[in-house]
Each structure stands twice: as structure tokens, then as C-alpha cells.
Amino acid sequence: MTIIRKKHPLIKIINHSFIDLPAPSNISSWWNFGSLLGLCLIIQILTGLFLAMHYTSDTSTAFSSVTHICRDVNYGWLIRYMHANGASMFFICLFLHVGRGMYYGSYNMIETWNMGIILLFAVMATAFMGYVLPWGQMSFWGATVITNLLSAIPYIGTTLVEWIWGGFSVDKATLTRFFAFHFILPFIITALVFVHLLFLHETGSNNPTGLNSDADKIPFHPYYTIKDFLGVLILLMGLMILVLFFPDVLGDPDNYTPANPLNTPAHIKPEWYFLFAYAILRSIPNKLGGVLALILSILVLALLPLLHTSKQRGLTFRPITQTMYWILVADLLILTWIGGQPVEYPFIIIGQMASIAYFTIIIILMPMAGMIENNILDLD
């Protein structure tokens, strides 16, 4: 078996990536989320494949086909809710994975980090298009509002929006193409994940100390396969509790009403995992400014390697920047709450202040804190 594992041209790639991979001996449970994201992707692709067998991407039957899946297909309700809540688990793992990368300075592995940002954009695009497919009220109006943002692009904006819609409004053509893209993107994401891993294995994993761990490596299997398996069990337990006991807790009741272009919902809002970005978008009165802020809210992550001023890699031994980091986490929670609130006083001003704080902490305060810590520790 050892001979096959190390000699076979295909199996040896798997061996070098998941079995004999030298890993730091001290990586904590925060390093579990990469494998959990892989699991989430597999769950989403499998459940999505079975949903696609019964779904019809036509405006007149889309809503009914989702109802049919839940009522008439064997375990259709389970597949549908695993897919919907699986997306939420996917984003929870994504945010924790990115947060861990920010905390421990993993963004200094620039190729891996930038590939991760591309993956984040791809997953967000996939989730957005998936939310449109059930063709409920929030699906339709969410698609209308978000695609309409592209009309803010000077000169070509309106033409671009109509091109994406395939007409003069969100209609049958839009739904059909969103289904096509929603189906193909996860496979593109899977390919990008392998590129992400390729870049990661060029440098090796970071660790909680931020120090070079070449002198103290252990094989990935059995140590981290067992550790990842515990994470998998916890994730699956959390997902199944959500699916079997609270399947609709993260959804919007408006999406149980079929799409009606003549009736606008009182509060148009995306799924919970987009609310922080939606709050940043709404906090700027100018349409183009809001769109730019929305894109920059994610793209600002690409600036982190350039904004790294500290002589230390992670935040493990940096209390001032740690404080800034946790204020940023609290700020993101505030933005998520504001994104789900109506556009009125006092939510408008809270959203604007939280949006300013978000960019200020990342671009100004954290780099400044790094320089202060260098001076305190005489690391200059």
C-alpha cells in the first residue's frame, strides 16, 4: 500500500496534499475551517445536483417546483433545507476562516490570500444567484435591486443591466441564466480551491505563533485528519439541528410569497451573510459611491499585506492590535444588524458610523497600532 501511495501518479498527489503533508505541530482548531469549507462545498454540490433534477428555471413554474420538491419528492424537504442552511454554514466557516487569516497574519502568503479573495467573490456571486432561484418575493426584488446597482457605472451602466437581465426587467431570461451560472460556478470554485491549496502547499501552513515551523513538523495524517473529523462532526451536528428543528430561522418569510413585480416588499434585504456589505452600500447616499464601497468592503482584504507594519506576523503577542481586531469584529456585527433594519433614524446614522469605522480600523488604526507596538518593543 505504501508503494502505491507514494508511486502512483494520481494517488501520490493526494498523498502529498492530505497524508504525508508536513504540518506545523501547534496549529489550533482555527485551522480546521479550510477542511470544513471543503465539506460545505461538497454538501452544496451534492444537494444542489439533486435539487436541479427537480427544479424548473421558468418564471411560471419555479416557485411551484420548489414547493413540489418539498412536498412530493422523497426527502426533498431535507435536501432543500440542507442546501439553504448549508449556504449559511458555508458563510459562517468562510468568515471564521478569513478572520483567522487576518488574526494570525496569514495574508502575508500573498498568492494564497488573493486566491482566497477571488474564491470569496465567487462564493458570494453563487449564493446571490441561488437566492433568486426559488422565485419568491425577496428573490425577485433582491435580484432587481442588486443587478440595478450596475446601472451606476457611467456611460455603459444601463446597457449592462439590460444585457444581464436579458430584457427590460428581471424576467424569464434572467432566471434561466442565473440558474445556469448557479449550476456551473461551484465547479469553477472547486477548481479554484485546488489552486488555493497549490499556493498554500508552496509555502506551508502558518501557525499561531507566526514563527517558522520547519524545525517542528508532523504528518497531516493521522494527527490533523482526526482533528478535522471532530470539526466535521460538530459542523454536521450544527447543520442538522438547523435543518431539522429551525429550517426557516435564517430565511425571509417574504420568500414564501410568489414573486410579484407589482407588489414591493416593505423591506428589501439580502440573506443574513450579505447584510454587513448591504449596510455599507446603503450608508452612502450616492449610488456609484455605494457600489464602490460595497466592492471595497471585500476588496480591502487585498490591501492587508501592504498595510502590515508590525515586525511580528500574527496578533498573538500584540495586545493593541488585538483590541482593534475585536472592535472590528463587533463593528461587523453592528453592520450585519443595521443591514436588516429599515432605512430610518437612528439606523441610518449608526450604519454610516459603523461603515466609516470599518474602513478606518483596517486602513488606518491597525497599521498605526502595529507601528506603536514596534516602538514599545524596540523592534525598529
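Quick reminder: no glycine exception, Cβ is built from N, Cα and C everywhere.
None of the noted substitutions appears here; every position holds its original residue.
Annotated heme b b562 binding site per Swiss-Prot: His83, His182, in sequence order. Residue density at His182 (heme b b562 binding site): 21 other Cβ atoms are found within 10 A of its Cβ, drawing on all protein chains shown.
Secondary structure at His196 (heme b b566 binding site), as computed by DSSP, is helix. The feature heme b b566 binding site is assigned by Swiss-Prot to His97, His196.
Non-local neighbourhood of His201 (ubiquinone binding site): His16, Ser17, Leu21, each in the same chain, at least six residues away, with C-beta under 8 Å from its C-beta. Swiss-Prot lists His201 with the feature ubiquinone binding site, giving similarity to another entry as the kind of evidence.
Its own atom aside, the Cβ of Ser17 (variant position) has 15 Cβ atoms within 10 angstroms in the protein chains shown. Classification of Ser17 (variant position) by DSSP places it within a helix. Quoted from Swiss-Prot, the note attached to the natural variant Ser17 to Ala states: In strain: Isolate AF 2664.
Listed in Swiss-Prot as a natural variant, Ala23 to Thr is described as follows: In strain: Isolate AF 3221. Secondary structure at Ala23 (variant position), taken from DSSP and collapsed to helix, strand or coil, is strand. Neighbour density for Ala23 (variant position): within 10 A of its CB lie 19 other CB atoms from the protein chains shown.
For the naturally occurring variant Cys40 to Trp, Swiss-Prot gives the following note: In strain: Isolate AF 2664. DSSP assigns Cys40 (variant position) to a helical segment in the three-state reduction.
Every protein chain considered, the tally of other Cβ atoms within 10 Å of the Cβ of Ile42 (variant position) stands at 13. Here the residue is the original one, but Swiss-Prot notes a natural variant at this spot, Ile42 to Thr: In strain: Isolate AF 2664.
Taking the Cβ of Val300 (variant position) as reference, residues of its chain lying under 8 Å away and at least six apart in sequence are, in sequence order, Phe359, Ile362, Ile363. One entry in Swiss-Prot concerns the natural variant Val300 to Ile. Its note says: In strain: Isolate AF 2664 and Isolate AF 3221.
Here the residue is the original one, but Swiss-Prot notes a natural variant at this spot, Thr360 to Ala: In strain: Isolate AF 2664 and Isolate AF 3221. In this structure, Thr360 (variant position) is part of a helix by DSSP. Neighbour density for Thr360 (variant position): within 10 A of its CB lie 14 other CB atoms from the protein chains shown.
Ranked by CA distance from His97 (heme b b566 binding site), the recorded positions Ala23, Cys40, His83, His182, Thr360 have Cys40 at the top as the closest.
Around His83 (heme b b562 binding site), the same-chain residues at least 6 positions away in sequence with a Cβ under 8 Å from its Cβ are Gln44, Thr47, Gly48, Leu51. Ranking the recorded positions Ala23, Ile42, His196, Thr360 by Cα distance from His182 (heme b b562 binding site) puts Ile42 first.
The Cβ of Cys40 (variant position) has Gly86, Met89, Phe90, Cys93, Leu235 as same-chain neighbours under 8 Å, each 6 or more residues away in sequence. Ranked by Cα separation from Ile42 (variant position), the recorded positions Ala23, His196, Thr360 are led by His196.
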